[in-house]
Amino acid sequence: MADQRQRSLSTSGESLYHVLGLDKNATSDDIKKSYRKLALKYHPDKNPDNPEAADKFKEINNAHAILTDATKRNIYDKYGSLGLYVAEQFGEENVNTYFVLSSWWAKALFVVCGLLTCCYCCCCLCCCFNCCCGKCKPKAPEGEETEFYVSPEDLEAQLQSDEREATDTPIVIQPASATETTQLTADSHPSYHTDGFN
């Protein structure tokens, strides 16, 4: 049994219908009737000595579970068991996207775009380096102010001139030097009250 080749995923979407003995156009009532009939025939309690009946019963249950779920049945009808595997891996809502992106024309489009943009270097330059290091960057709208670079030296000079203009009276007294013991040796007694409680 270990030497047995693993079953490949089909894309036709017909084998589950064959398990139940139906064709692809079967209604949900036909699926239920066929399932009940085959489940009674191959149930493990009715065939305790037959391990093949237990395997057949598992296949019947699997086919019934997939074909009675409308979403899974639709995926199976379109893409076969490969579609069910993709739905398991990526989610049922992403199956169509997966098959579109894995089609030959989507791969060809990706390769052509890669070749036209020098392995996507142009895209990287436009997104990361602001369109050729800023040479081709888009113009700002008429009403908005454009951003410009200010050197740190110019900014420092501007801040110092603003400080000089803002102070009306110069500071004449130097602050007293302080150490860790300043509060301990001070002549006045410290007050632990806040301003509101004096």
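Every residue gets a Cβ built from N, Cα and C, even glycine.
Every position carries its original residue.
These numbers come from a predicted model, not from an experiment.
Ser10 to Asp appears in Swiss-Prot as a published mutagenesis result, with the remark: Reduced interaction with SYT9, but no effect on the interaction with HSC70. All protein chains considered, the CB of Ser10 (mutagenesis position) has 16 other CB atoms within 10 Å.
Taken from Swiss-Prot, the feature domain 'J' covers 13-82, and the record attributes it to sequence analysis.
Swiss-Prot gives this note for the published mutagenesis Glu93 to Val: Reduced interaction with SYT9. In three-state terms derived from DSSP, Glu93 (mutagenesis position) belongs to a helical segment.
What Swiss-Prot says about the mutagenesis result for Cys113 to Val is this: No effect on palmitoylation. No change in subcellular location; when associated with G-118 and F-121. Contacts of Cys113 (mutagenesis position) defined by a Cβ separation under 8 A and a same-chain sequence distance of 6+ are given as Tyr120, in order along the sequence.
A simple way to gauge crowding: the CB of Cys118 (mutagenesis position) has 11 other CB atoms within 10 angstroms, across all the protein chains here. Quoting Swiss-Prot on the mutagenesis of Cys118 to Gly: No effect on palmitoylation. No change in subcellular location; when associated with V-113 and F-121.
The note that Swiss-Prot attaches to the published mutagenesis Cys121 to Phe is: No effect on palmitoylation. No change in subcellular location; when associated with V-113 and G-118. Counted within 10 Å of its Cβ, the other Cβ atoms near Cys121 (mutagenesis position) come to 10, all protein chains included.
Recorded in Swiss-Prot as a mutagenesis result, Phe129 to Cys carries the remark: No effect on palmitoylation. No change in subcellular location; when associated with H-135.
Annotation of the mutagenesis experiment Lys135 to His in Swiss-Prot: No effect on palmitoylation. No change in subcellular location; when associated with C-129.
If you take the C-beta of Glu93 (mutagenesis position) and look for same-chain residues 6 or more apart in sequence within under 8 angstroms, you find none. Rounded to the nearest whole angstrom, the C-alpha distance between Cys118 (mutagenesis position) and Ser10 (mutagenesis position) is 38. Under DSSP, residues within the domain 'J' (13-82) fall into helix, strand and coil as 51 helix, 0 strand, 19 coil.
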